[in-house]
Amino acid sequence: MKNMSCKLVVSVTLFFSFLTIGPLAHAQNSSEKEVIVVYKNKAGKETILDSDADVEQQYKHLPAVAVTADQETVKELKQDPDILYVENNVSFTAADSTDFKVLSDGTDTSDNFEQWNLEPIQVKQAWKAGLTGKNIKIAVIDSGISPHDDLSIAGGYSAVSYTSSYKDDNGHGTHVAGIIGAKHNGYGIDGIAPEAQIYAVKALDQNGSGDLQSLLQGIDWSIANRMDIVNMSLGTTSDSKILHDAVNKAYEQGVLLVAASGNDGNGKPVNYPAAYSSVVAVSATNEKNQLASFSTTGDEVEFSAPGTNITSTYLNQYYATGSGTSQATPHAAAMFALLKQRDPAETNVQLREEMRKNIVDLGTAGRDQQFGYGLIQYKAQATDSAYAAAEQAVKKAEQTKAQIDINKARELISQLPNSDAKTALHKRLDKVQSYRNVKDAKDKVAKAEKYKTQQTVDTAQTAINKLPNGTDKKNLQKRLDQVKRYIASKQAKDKVAKAEKSKKKTDVDSAQSAIGKLPASSEKTSLQKRLNKVKSTNLKTAQQSVSAAEKKSTDANAAKAQSAVNQLQAGKDKTALQKRLDKVKKKVAAAEAKKVETAKAKVKKAEKDKTKKSKTSAQSAVNQLKASNEKTKLQKRLNAVKPKK
């Protein structure tokens with residue numbers, strides 16, 4: 001913490017007690033006043049715009065126009081049949097009960113303030129379940145939000161007339177925003193929903209005061225920009241029909257509104273807009289879970305939350321402590337964000353019902369005027385323990401990087417209901433799996449480099465294919481390609497050598513295929529020359545065999561020639577030799593047919609003569625035949641001949 005003499009405690013007076021409502025004195029003429037005119041239809045709106053009134057503000061989602069007008073113009077507008085009603089532009093103030101006390105400027109990141117308020121609401125259990133308010137949009141309608149290292153502001157809007165900036169010039173809005181969403185960065189404070197998208201909607205001025213016109217503008221902006229939750233740590237003691245209509249409109253559009261009950265003390269009526277049924281009214285509790293002395297109570301109070309001595313972010317990178325239902329309200333708004341993250345599809349009604357399951361009942365049993373349904377307190381669900389187990393498994397996988405631990409974590413994650421928390425766990429595990437995949441690929445490439453077998457190469461290639469495109473994949477593929485080239489070269493050499501030895505066509509074809517896979521090189525050229533010699537030898541052998549068969553047309557020579565021709569690769573030479581050999585085969589076949597006819601004649605003669613001489617002659621003719629069905633038949637006939645004695 002930055003050293004301060006006598007421990008600097010600066011009081012910044014922000015609190016303005018809730019004022020008795022009346023017309024604002026902003027008009028230049030005492031006969032003029034600021035009013036909100038609510039119209040029934042388009043004609044009513046045109047009537048307002050065409051009147052003598054000065055238009056201050058038009059709204060996108062509210063049928064109203066804020067104007068400054070004299071009494072006569074206001075009277076005319078009230079009497080117009082297309083005008084629904086006219087209301088005075090009344091004032092609002094921030095709902096603080098004490099002055100802020102500045103603690104530190106936060107320049108020393110070792111600052112880590114005590115936050116008693118987190119324990120009663122058990123929010124750490126929600127964090128363990130992965131609930132951080134991620135993707136939930138929260139509008140803080142307040143004095144704006146000041147830039148702070150402990151805050152992330154998603155955007156904002158200024159509804160006040162004196163500046164277009166939504167930067168906080170009071171401190172109240174920044175304090176509220178920190179309670180909701182201060183970062184979990186190891187210093188300062190921890191917000192209840194640190195990953196919620198916080199929007200600064202400036203409707204209060206540097207004194208913490210505002211008016212109905214600006215508040216309506218803030219609500220209108222929240223509807224237009226699809227806020228999930230609106231925090232209103234402000235209020236007034238008088239009812240407003242247009243404000244009531246505005247919050248109802250927002251509620252119907254799916255915006256959950258949370259507001260401070262007020263700081264007028266027990267027994268005083270709940271302030272507006274918290275008093276409306278479409279708004280969640282929040283009272284404040286102290287360190288002893290008792291009602292804060294300043295907290296307004298009433299039937300409208302729905303929940304209570306810590307609101308005394310709350311430390312949060314402040315102007316100029318400082319931190320400060322403050323008390324009020326202003327501080328209690330953001331506790332509830334942030335808790336709603338956690339519940340909304342857990343069940344994004346739930347309606348406002350369902351969320352309010354769900355919050356009733358996440359309370360500890362204080363005071364009279366059931367709902368009462370002081371605490372409503374009770375103090376908000378996160379209740380762990382069965383899914384929380386499942387999430388915790390999955391997260392623990394992911395942590396183990398992150399530490400060990402073992403595939404068995406990765407698989408176990410993935411199985412546990414798969415059993416979780418769909419949520420941002422589940423997606424976050426998946427992303428963490430995907431990083432571990434990516435690391436593991438790279439390591440596996442490196443190990444398998446190294447193994448392929450060592451053993452240089454096709455199996456190790458195939459295994460390494462499969463591992464590389466799992467990697468995303470990038471430097472690791474590119475470098476590993478280069479290394480594996482070198483191994484592939486080595487193996488391809490060795491295979492080509494071995495196959496060429498085998499072809500040289502066997503001269504078989506299958507070996508020659510295999511060698512040719514292996515050579516074809518090699519990149520152009522002197523080695524490839526040399527291997528091709530060696531293989532071409534084998535092909536030339538086979539061609540010469542086939543040519544000689546065919547010539548021999550042509551010279552002496554025997555079955556044996558024809559068969560030998562056919563075997564030699566079969567070893568040749570397809571081409572003109574093989575085709576020409578096969579044609580020559582086919583002629584030889586026809587000649588051999590003709591000679592064989594002649595022998596068959598001769599044998600048939602002699603067998604027939606032996607059957608007729610039945611002499612030993614004719615049978616011997618027939619047997620000699622049959623013996624000269626090639627094995628065939630015809631030869632078998634002739635032999636059976638001859639065997640049946642019994643020579644005469």
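Heads up, the Cβ atoms here are built off N, Cα and C, so glycines get one too.
No noted substitution is present; original residues retained.
Note: Asp142 (mutagenesis position) has non-local neighbours Ala94, Asp168, His172, Gly173, Val176, Ala177, Ala200, Val201, Lys202, Ala203, Leu204, Asn231, Met232, Ser233, Leu234, i.e. same-chain residues 6+ apart with C-beta under 8 A of its own C-beta. The feature active site, charge relay system is assigned by Swiss-Prot to Asp142 (among others), with sequence analysis given as support.
Summarising the annotation, Swiss-Prot assigns active site, charge relay system to His172 (among others). Neighbours of His172 (mutagenesis position), defined as other CB atoms within 10 A of its CB across all chains, total 32.
Ser326 (mutagenesis position) falls within a helical segment according to DSSP. Residues or ranges marked as active site, charge relay system by Swiss-Prot on the basis of sequence analysis: Ser326 (among others).
The average per-residue pLDDT of the prediction over the domain 'Peptidase S8' (115-382) is 95, rounded to a whole number. Taken from Swiss-Prot, the feature domain 'Peptidase S8' covers 115-382.
In Swiss-Prot, the entry for mutagenesis Asp142 to Ala states: Loss of protease activity, but mutant is still able to swarm. The structure shown retains the original residue.
Here the residue is the original one, while Swiss-Prot reports the published mutagenesis His172 to Ala with the comment Loss of protease activity, but mutant is still able to swarm.
Listed in sequence order, Ala94, Ala95, Asp96, His172, His175, Val176, Ser233, Leu234, Ala260, Asn263, Gly307 are the same-chain residues at least 6 apart in sequence whose CB falls under 8 Å from the CB of Ser326 (mutagenesis position). Swiss-Prot gives this note for the published mutagenesis Ser326 to Ala: Loss of protease activity, but mutant is still able to swarm.
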